[in-house]
Structures are given as C-alpha cells and as structure tokens.
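A.B. asks: Please read through the structure below; I'll follow up with questions.
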Amino acid sequence: MADPSLNDNPTACPHCASSQAGLLCVCPAGKSPVLVVEMSQTSSIGSTEFFASQERKKERNTSRESSLKDLSIRTSNVERKPQAQWSRSNVTVGKIPHIRMDDGAGIEEFYTFGRILGQGSFGMVFEAIDKETGAKWAIKKVNKEKAGSSAMKLLEREVSILKTVNHQHIIHLEQVFESPQKMYLVMELCEDGELKAVMDQRGHFSENETRLIIQSLASAIAYLHNKDIVHRDLKLENIMVKSSFIDDNNEMNLNIKVTDFGLSVQKHGSRSEGMMQTTCGTPIYMAPEVINAHDYSQQCDIWSIGVIMFILLCGEPPFLANSEEKLYELIKKGELRFENPVWESVSDSAKNTLKQLMKVDPAHRITAKELLDNQWLTGNTLSSARPTNVLEMMKEWKNNPESDEETNTDEETEQSAVYSPSANTAKQPTNAAKKPAAESVGMTSSNSSSSKLLSAESKAEPEKSSETVGHASVAKTTLKSTTLFRGKKRL
C-alpha cells in the first residue's frame with residue numbers, strides 16, 4: 001500500500017509538484033531538495049517508485065523504519081512507496097531499482113569505486129564495494145554522449161533483458177543509476193575475468209573440463225530460449241568466470257556467467273516462428289543462416305555453442321581464413337575437421353556432439369533442450385550415440401533402414417513366441433470366435449508370410465481357439481505392417 005503522506009505523482013516534488021522527472025527540485029516552499037527517482041521491473045531488490053527526500057527520512061515513524069530498515073540505512077535521502085519487503089540479501093526475482101540522478105556523484109554515496117576491470121571506447125568497468133555490506137560488485141560506467149544513440153539503444157536493450165532473467169549462469173544486474181550524462185550498471189562481479197583469458201592461459205581444456213562448461217552454458221541458453229530470448233552474440237569474450245577451483249582429479253571447475261546482451265532480442269511472435277533477419281554477431285561464431293541473411297531462429301545460438309566447444313577442446317576455432325569472405329564460405333560449407341593432434345585424445349561422443357551442434361541446416365541442428373539430455377553432456381557415453389533431433393532421426397533411418405527392419409524382425413519373432421498357443425490350451429466356447437471388426441480388418445490386411453505362418457499353426461494345433469489365433473494375427477500383422485509401410489516410403 002502506498003504511503004498516503006507521499007504525493008501520488010512520482011515525477012513531481014511532494015512539496016510543490018513543480019519538478020521534472022530526473023531533476024533535483026529546489027523547492028520554493030523552502031523545503032529540502034528532492035530528487036525524483038523511479039523503479040524498474042524484475043530483479044533482486046523490490047519496489048516500484050520512490051522519492052529522494054532528506055527531510056522525509058527524518059520524519060519516518062517507527063513502524064516504517066522497522067519494515068524498511070535496510071532501505072532507510074542504504075538511502076540516507078531516498079524514500080519510496082513500499083509494495084514489498086526490501087532486502088539486499090534477497091537474490092530472487094523482484095524489482096531492479098533504476099535510479100535517476102541529477103549527476104553521477106549520487107552513486108558514490110552507496111559505492112566505493114576501486115580498480116578498473118575493463119575499458120572501452122565509451123565506458124569503463126570498475127570493481128566497487130558496497131559501503132553498507134562490504135560486498136564487491138562490478139559497475140559499468142557509460143558516457144552517453146560518447147556512446148551515441150545507437151550504442152545507447154544496445155545498452156538499453158541489455159538492461160531491459162537483464163531485468164527479466166534470473167539464472168545461476170547468467171550475469172545478475174543489481175541496480176541501475178542514471179544521470180543526464182552517464183549510466184551506471186551495478187552487476188555481479190566475476191573476479192576470474194573472461195573465459196577467453198582463462199583459456200588463453202591454458203591453451204585448451206580437457207574433455208571433462210569442457211563438458212562442465214558446456215553443461216552450464218547449455219542450461220543458460222535453454223533457459224533463455226524458453227523465454228523466447230535469443231542471445232545472438234555468444235562467444236568466449238561474453239562468458240565470464242565468477243570463480244574456479246581444481247578438483248581431486250586435477251580438473252578445473254569453472255562457474256561461468258553469460259553476459260553482454262546488447263545484440264540479444266526477445267521474440268514476440270510478430271514474425272512466423274519468431275524469425276530474425278539482421279546479420280549480427282562475431283564472424284567466427286556466426287551460424288551459416290545468419291551469414292546468408294536468411295530468416296533465422298534461436299538455433300543460431302546452438303551453432304555458437306558448437307564453435308565455443310570446439311575452441312575449448314583444441315584451442316582454435318573450427319574455421320579460419322585470411323579474409324572474411326573466405327571465412328564465410330567455410331562456415332557455409334560447415335565441414336568440421338579434427339586434424340589437430342589434440343583431437344586424438346577426444347572421444348567420438350564429443351566429436352559427434354559437435355557435429356550435432358554445427359549442422360549447416362538449423363532444422364537438423366540439436367536444440368538447447370535436447371543438448372541438456374545429450375549422452376556426452378550427461379556423461380552417459382556407454383550407450384550408442386543416436387540423434388535426438390526428429391529430422392536427424394528420419395534422415396538416419398532413410399540412410400540405414402535395414403537396422404529398423406532387423407529390429408522389427410526380432411520383435412516379430414518375440415511376439416510370435418509370446419502368442420504361440422500351447423499344446424495344452426483348453427478349447428474355448430464357439431461363440432468366442434466372433435471378433436471385433438478391427439481385428440477382422442487386421443487379419444485380412446496381413447501379408448502372405450503372416451497368413452502362411454498362421455495356417456501352419458492352425459494345422460499343428462487343430463483344437464486351438466479362434467480367439468487365441470485372432471490375437472496372434474493382430475499382433476504380428478501390426479509389426480509386419482510397420483515394415484511394409486517403411487518399405488513403401490523407400491520406393
């Protein structure tokens with residue numbers, strides 16, 4: 001419930017109602033300056049709208065201080081209309097504060113800036129410490145003027161998507177501070193840096209180490225795809241390592257986080273199957289359909305996962321060329337080569353998984369959900385590798401139909417044994433010979449071999465009940481009909 005003592009208009013000064021959104025009001029009524037701020041949807045903190053007012057903080061009653069204790073300590077001059085209990089330690093889905101300021105100095109009231117973690121053409125990333133809790137965060141500081149309108153659109157898109165997601169392997173956005181000149185994103189700190197930097201130090205990862213990384217990555221991408229979000233720029237540089245340790249087998253275990261959602265898009269069903277057409281991303285990670293500028297779907301992310309997995313295993317990308325045009329030609333052909341000596345120690349199961357991830361035709365490519373059940377990824381490499389994509393299963397049968405026919409023959413033999421009547425079978429009443437129409441149709445549709453077999457059985461067992469024979473015929477006819485149907489498809 002909103003505080004009745006506060007003005008209902010979140011973009012106006014509660015004393016004189018003359019301020020503009022995002023500006024500091026110097027109230028003509030002689031009251032303390034008030035900064036108008038607003039809350040954005042979905043994250044870990046919780047609320048919708050609040051005002052900044054030093055005077056109102058002093059006037060809070062005891063019950064309000066009790067219910068919003070953490071907030072009152074955090075925001076010496078910030079007040080809000082409460083809708084839910086606010087807690088800094090709560091990391092479940094709630095609300096992300098998007099705080100409007102008159103200048104960038106306001107954020108320093110909450111955080112102490114430390115070392116520079118990264119630097120770009122129009123921004124920097126700092127390590128920062130929460131003054132209240134001592135927790136470490138990464139703060140991305142962006143100069144709006146230098147960034148320009150196009151870059152700001154990408155940043156706003158990233159913020160919008162990060163406000164809607166909550167996954168253990170996706171970077172967490174804690175708060176947003178914004179002034180007319182700058183924007184600050186307070187994000188989860190990944191102290192081990194980019195996955196690419198870690199890999200460059202090691203050369204490549206072992207198969208088990210790669211498996212753990214791809215498991216985490218597949219989980220994050222399956223989550224995004226389930227929410228109709230396509231990343232479109234998956235690469236080693238956009239995967240951060242929050243922490244790592246060496247296990248008892250001397251294998252490195254990495255806790256990864258997918259980041260950089262500037263090129264991401266959330267489908268809303270405006271196009272058939274949520275198809276996209278914009279060519280974007282990093283060339284060596286681009287899927288063939290993206291390069292061709294054809295309609296493409298979330299399956300472009302799956303190709304990128306394949307490229308990442310390939311690089312993790314051998315230390316180099318699957319396709320290399322001295323020009324972008326030649327690189328694109330290699331990608332569109334999609335011919336994977338395992339020529340590096342390191343591939344000799346990689347299992348066939350891992351190589352088969354790569355082939356499923358990097359099918360040129362996205363319709364034949366494994367999905368993120370299917371990848372989570374992949375035999376290599378789950379560690380179940382004892383059973384024979386079979387495709388999980390429906391189209392790939394059909395293609396395999398078309399190329400090798402004999403295997404299915406052999407299976408059907410074995411099943412038919414088993415069924416014949418099961419339904420074969422015993423010599424001691426008692427004779428059933430004659431009225432039991434009247435069978436349903438469905439069984440009659442099944443018997444007449446059986447092929448000649450089935451008829452001969454039934455005839456032989458009838459001669460060998462003259463006292464066999466017609467009901468028993470009927471059931472045997474139906475069971476065997478079903479199996480044989482399946483084989484005949486497949487034979488017709490091959491013709």
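From the backbone N, Cα and C atoms, a Cβ is placed for every residue, glycine too.
Take a look at what Swiss-Prot says about it:
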type	residues	note
DOMAIN	111-377	domain 'Protein kinase'
BINDING	Leu117, Gly118, Gln119, Gly120, Ser121, Phe122, Gly123, Met124, Val125, Lys140	ATP binding site
MUTAGEN	Lys140 to Met	Abolished serine/threonine protein kinase activity
ACT_SITE	Asp233	active site, proton acceptor
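Show me how these features fit into the shown structure, please.
C.D. replies: The local packing around Ser121 (ATP binding site), expressed as other Cβ atoms within 10 Å of its Cβ over all shown chains, amounts to 8.
Sequence-distant contacts of Lys140 (mutagenesis position), defined as residues of its own chain at least six apart whose C-beta falls under 8 angstroms from its C-beta, comprise Gly123, Met124, Val125, Tyr184, Leu185, Met187.
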A.B. asks: Just to be sure I understand the packing, how many Cβ atoms besides its own are within 10 Å of the Cβ of Leu117 (ATP binding site)?
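C.D. replies: Leu117 (ATP binding site): 17 neighbouring Cβ atoms within 10 Å.
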A.B. asks: Inside 10 Å of the Cβ of Gly123 (ATP binding site), count up the other Cβ atoms and send me the figure.
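C.D. replies: Its Cβ has 20 other Cβ atoms within 10 Å.
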A.B. asks: What kind of secondary structure is Val125 (ATP binding site) part of, going by DSSP in three states?
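C.D. replies: In three-state terms, Val125 (ATP binding site) counts as strand.
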A.B. asks: Tell me whether Asp233 (active site, proton acceptor) sits in a helix, a strand or coil according to DSSP.
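C.D. replies: Reduced to three states, the DSSP call for Asp233 (active site, proton acceptor) is coil.
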A.B. asks: Quick check for the class: what is the C-alpha distance, in angstrom and rounded, between Asp233 (active site, proton acceptor) and Ser121 (ATP binding site)?
C.D. replies: 19
